[in-house]
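> Here you go, one structure.
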Amino acid sequence: MNPQIRNPMKAMYPGTFYFQFKNLWEANDRNETWLCFTVEGIKRRSVVSWKTGVFRNQVDSETHCHAERCFLSWFCDDILSPNTKYQVTWYTSWSPCPDCAGEVAEFLARHSNVNLTIFTARLYYFQYPCYQEGLRSLSQEGVAVEIMDYEDFKYCWENFVYNDNEPFKPWKGLKTNFRLLKRRLRESLQ
């Protein structure tokens, strides 16, 4: 897809996680999307491969690629096989923009052997109809789009953050913002 795309990172630093994934209702100055992923390859009902990693937007002048496109490029070039079923799970700091949502939906329509679940910390420009339509297009392709809850943040902390064995420390407002965002997502998907 795009030869300039970097390979995924293994993890991110704690400060990056707390800044980028905090589920604020209004998240000013968070201009990047971070995407943590797991990929399970399944053959004959057994998990045959397991990949994890982290992508972020590449905003240099050569690639200018959103995190979702970085993942798709890497996945298509290095992982995807027509003889394997895949369960892919994303944990994202922002929900996809309309262009990325459309590209992911088109990819899934062409690859029925790939199932995708997206857990997102925040909804990107959820008040605009085209962003809502992007999320609906993903849902129509069978993608489960969910808002990250405490357990999802904790999972990310334990699996995608250089945490030095420190426990996840939830921030004030996590549960309240989760409920507000979950309701807003439900409204957007109708």
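Glycine residues also receive a Cβ, built from the backbone N, Cα and C atoms like all the rest.
Keep in mind it's a predicted model, so treat the numbers as computed, not measured.
These came from Swiss-Prot, pasted as-is:
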ACT_SITE  Glu68  active site, proton donor
BINDING   His66, Cys97, Cys100  Zn(2+) binding site
DOMAIN    29-138  domain 'CMP/dCMP-type deaminase'
MUTAGEN   Phe75 to Trp  Resistant to HIV-1 Vif and reduces Vif binding
MUTAGEN   Cys76 to Lys  Resistant to HIV-1 Vif and reduces Vif binding
MUTAGEN   Tyr86 to Ala  Resistant to HIV-1 Vif and abolishes Vif binding
MUTAGEN   Pro129 to Ala  No effect on Vif binding
MUTAGEN   Glu141 to Lys  Remains sensitive to HIV-1 Vif but abolishes Vif binding
> Compute the C-alpha separation of Cys100 (Zn(2+) binding site) from Cys76 (mutagenesis position), stating it in Å without decimals.
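Between the Cα atoms of Cys100 (Zn(2+) binding site) and Cys76 (mutagenesis position), the distance comes to 15 Å.
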> Just name the most isolated of the recorded positions Cys76, Cys97, Cys100, going by other Cβ atoms within 10 Å of its Cβ.
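Across Cys76, Cys97, Cys100, these recorded positions, the one with fewest Cβ atoms within 10 Å is Cys76.
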> Can you give me the residues near the recorded Zn(2+) site, meaning same chain, not His66, Cys97, Cys100 themselves, Cβ no more than 8 Å from the center of the site's Cβ atoms?
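Here the nearby residues are Thr33, Ala67, Glu68, Arg69, Pro96, Pro98, Asp99, Ala101, Glu103.
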> Through the lens of DSSP with three states only, how would you label Cys97 (Zn(2+) binding site)?
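The three-state answer is coil.
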> Distance between Glu141 (mutagenesis position) and Cys76 (mutagenesis position) at the Cα atoms, whole Å?
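Approximately 18 Å lies between the Cα of Glu141 (mutagenesis position) and that of Cys76 (mutagenesis position).
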> If you draw a 10 Å sphere on the Cβ of Glu68 (active site, proton donor), how many other Cβ atoms land inside?
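So the Cβ neighbour count for Glu68 (active site, proton donor) comes to 25.
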> Using DSSP reduced to three states, classify Glu141 (mutagenesis position) as helix, strand or coil.
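It is coil.
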> Over the domain 'CMP/dCMP-type deaminase' (29-138), work out the mean pLDDT and round it to an integer.
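Its mean pLDDT is 86.
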> Just counting, how many other CB atoms are there within 10 A of the CB of Pro129 (mutagenesis position)?
10
